[in-house]
Amino acid sequence: MFVPFLIILREGLEAALIVSLIASYLTRTQRGRWIGVMWIGVLLAAALCLGLGIFINETTGEFPQKEQELFEGIVAVIAVVILTWMVFWMRKVSRNVKVQLEQAVDSALQRGNHHGWALVMMVFFAVAREGLESVFFLLAAFQQDVGIWPPLGAMLGLATAVVLGFLLYWGGIRLNLGAFFKWTSLFILFVAAGLAAGAIRAFHEAGLWNHFQEIAFDMSAVLSTHSLFGTLMEGIFGYQEAPSVSEVAVWFIYLIPALVAFVLPPRAGATASRSM
């Protein structure tokens, strides 16, 4: 529940910031009449992401067992790529995202008689990017942790992001966004490492990867996945009490370079904004 909550909170807050920045800029530049058009783009993006998620989830439920495992592995790999890209993309562009959005709005509203649709499409693509990232992560998360709690966590994360977005727009709160994105990014890298290890496990169960399947270590006597804390670790970080050598290797092969790249100072002009 916690991982879907945090990821969707972060993704939802990014989308809320985009919408808030666009709405604030339209109001500040005496173009508030276009805010309704902006919301059309938001709703279209939300409908696309929701429809795609439902379609993929319903379609894959009919797959045979091995094809299901293969699909789970592919979705996990896509989720790892998306989460990693999300972390480093936000780290790179967060300082200039406000200027970039304002320039995109100006460009959309200068395209002749059809600039309303240009604004709709600009907002649609900006919000849909965040939503599609969430869709593939949730597909991977729901496959690893079945039950009602992951969807509930995702809905709570989305609701929290919406509330925070409105409060930011109205000026009711100020968040240290730099710290928020920094610590959630670090957490996400560990989540992605667990997904990468889970992808190798899924590929093995699908019959595509049969190398290095010896048990690396057995922690069942110390931290069983049947215990409360073990279950939480499994749901959050993909913990396995008796992982294979290939799972452990993939975990380290992904995480160590990712952490090194993360702790290195960002290039000039790519530091995160402090607050909003």
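These residue numbers are counts, starting from 1, taken along the chain as shown.
Each residue, glycine too, has its Cβ placed from N, Cα and C.
In the three-state DSSP scheme, Glu11 (mutagenesis position) is classed as helix. One mutagenesis experiment catalogued in Swiss-Prot, Glu11 to Ala, is accompanied by this note: Loss of activity in vivo.
Under DSSP, Glu130 (mutagenesis position) is assigned to a helix (H, G or I) in the three-state scheme. Counting only same-chain residues six or more apart in sequence, the Cβ atoms lying under 8 angstroms from the Cβ of Glu130 (mutagenesis position) belong to Glu11, Gly12, Glu14, Ala15, Ile18. Mutagenesis annotation in Swiss-Prot: Glu130 to Ala, described as Loss of activity in vivo; the structure shown retains the original residue.
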